[in-house]
Amino acid sequence: MPRLASAVLPLCSQHPGQCGLFPLEKSLDAFAARYRLAEMAEHTLDVQYYIWQDDMSGRLLFSALLAAAKRGVRVRLLLDDNNTPGLDDILRLLDSHPRIEVRLFNPFSFRLLRPLGYITDFSRLNRRMHNKSFTVDGVVTLVGGRNIGDAYFGAGEEPLFSDLDVMAIGPVVEDVADDFARYWYCKSVSPLQQVLDVPEGEMADRIELPASWHNDAMTHRYLRKMESSPFINHLVDGTLPLIWAKTRLLSDDPAKGEGKAKRHSLLPQRLFDIMGSPSERIDIISSYFVPTRAGVAQLLRMVRKGVKIAILTNSLAANDVAVVHAGYARWRKKLLRYGVELYELKPTREQSSTLHDRGITGNSGASLHAKTFSIDGKTVFIGSFNFDPRSTLLNTEMGFVIESETLAQLIDKRFIQSQYDAAWQLRLDRWGRINWVDRHAKKEIILKKEPATSFWKRVMVRLASILPVEWLL
């Protein structure tokens with residue numbers, strides 16, 4: 001029996017029907033979990049991501065996958081092809097190992113001139129696989145909002161994407177493994193050999209990634225910091241304080257990648273069916289929030305029933321996709337008029353920015369990337385799903401529905417902290433104009449325009465909000 005299984009199964013037997021969960025708020029812990037679990041793998045690694053960057057953390061994890069394969073682990077790597085430019089040579093090398101297989105979701109035929117693909121095959125290539133999972137030996141899995149890259153793990157000099165994953169053991173791991181297999185064998189996925197020329201006959205022990213990937217000072221500093229983290233010590237010696245709760249996986253039908261999924265099978269519909277009608281409160285944290293007319297109507301129906309709704313999303317200054325902000329900005333006044341609380345994450349913070357990671361709601365220079373919400377302080381969703389039309393209708397998504405007051409209280413606590421420390425609260429003045437209120441200072445500071453943005457950026461967003469492109473956002 002693999003050592004991970006021998007450590008996990010006795011714990012699970014003490015909590016029948018429940019899953020052991022550890023929320024990965026801190027970016028360093030999120031990287032450490034993936035890196036160390038890859039080192040601990042003995043039989044299988046099933047890895048599925050929307051983005052895998054060719055940067056320090058991406059290369060370290062590529063190296064960890066190759067090292068696992070050299071130990072005899074079967075590695076299956078499933079990537080969305082929209083974000084693989086520049087990775088073809090690395091993927092070829094990995095796929096040439098007999099125990100590594102790489103597959104691509106909705107691959108591009110034109111490798112060098114990818115925009116041509118959108119001209120000739122738009123309806124297919126506009127549908128992407130946004131799922132994110134990392135499953136080890138069939139007994140431990142990580143699911144959440146993070147892709148693979150320095151911006152998600154606080155590993156480089158880029159601004160941090162503040163995010164949330166959850167590490168899970170228990171029955172839901174088998175569900176994630178089965179879901180991975182559904183995607184692995186679906187019609188939208190192609191083996192790398194069908195997309196690229198992959199060399200054959202390589203000796204497994206001769207396949208090497210560049211040594212320079214591990215020899216620079218920044219990489220050494222980051223790995224030392226990881227090794228000294230309390231999380232790593234708890235992970236290795238099996239003393240992580242797990243939250244035990246009933247957990248359900250929700251994942252889109254892979255046929256969504258072909259535009260053939262039934263509407264009732266789409267993740268948001270199933271999500272709201274499972275979570276039922278809130279009676280008291282919903283706290284939503286979403287990097288991209290484009291509610292649409294139908295979504296706004298649904299939110300307002302809940303408000304009229306006495307449900308308190310609070311939403312935290314990126315400000316225009318913090319949003320890494322400014323045009324998406326247009327699909328949200330057009331609905332702000334209506335939501336505020338009906339009593340929905342809106343908070344927008346600041347792009348910077350007053351305190352020091354020295355590698356200080358505040359988890360879900362960010363640190364200095366952070367952009368919100370988490371996708372989570374809690375209902376009535378009892379139920380939580382953590383996953384890849386953004387509250388926008390693209391996640392609803394075009395991209396495939398996944399996530400966990402968790403029945404845990406402990407986890408819901410954690411989300412609520414972080415939300416409340418962000419309201420005062422990391423975000424502007426939006427309010428309407430007596431003339432119905434939006435004000436941005438900074439409550440971090442001793443005295444409230446009221447701003448009359450989109451904070452920390454230029455005139456031309458505001459004009460661009462205003463123009464984008466007029467265009468009929470909401471369904472693409």
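Backbone N, Cα and C atoms are what each Cβ position is placed from, and that goes for glycine too.
Annotation source Swiss-Prot lists active site at HIS130 (among others). DSSP assigns HIS130 (mutagenesis position) to coil in the three-state reduction, placing it in neither a helix nor a strand. Packing around HIS130 (mutagenesis position) is summarised by its Cβ count: 26 other Cβ atoms lie within 10 angstroms of its Cβ, all protein chains included.
Marked as active site by Swiss-Prot on the basis of sequence analysis: HIS369 (among others). The Cβ of HIS369 (mutagenesis position) has 25 neighbouring Cβ atoms from other residues within 10 Å, across all protein chains displayed.
Taken from Swiss-Prot, the feature active site applies to LYS371 (among others). Sequence-distant contacts (6 or more apart, same chain, Cβ under 8 Å) of LYS371 (active site) comprise GLY145, LEU164, ILE285, SER286, SER287, ILE382, GLY383, SER384, PHE385, ASN386, PHE387, GLY399. LYS371 (active site) falls within a strand segment according to DSSP.
Annotation source Swiss-Prot lists domain 'PLD phosphodiesterase 1' at 125-152. Sequence-distant contacts of the domain 'PLD phosphodiesterase 1' (125-152), counting only residues of its own chain at least 6 positions beyond either end whose CB sits under 8 Å from a CB of the stretch, comprise 2, 4-5, 8-9, 24, 27, 30, 33-34, 37-38, 40-53, 55-58, 61, 78, 80, 82-83, 105-106, 108, 117-118, 158-161, 163-169, 172-174, 176-177, 179-180, 183, 188, 249, 251-252, 256-259, 287, 369-372, 382-385, 391, 394-400, 472.
Here the residue is the original one, but Swiss-Prot notes a mutagenesis experiment at this spot, HIS130 to Ala: Lack of activity.
Where Swiss-Prot documents HIS369 to Ala as a mutagenesis experiment, the accompanying text is: Lack of activity.
Mean pLDDT of the predicted structure over the domain 'PLD phosphodiesterase 1' (125-152): 96. DSSP assignment over the domain 'PLD phosphodiesterase 1' (125-152) gives 4 helix, 11 strand, 13 coil.
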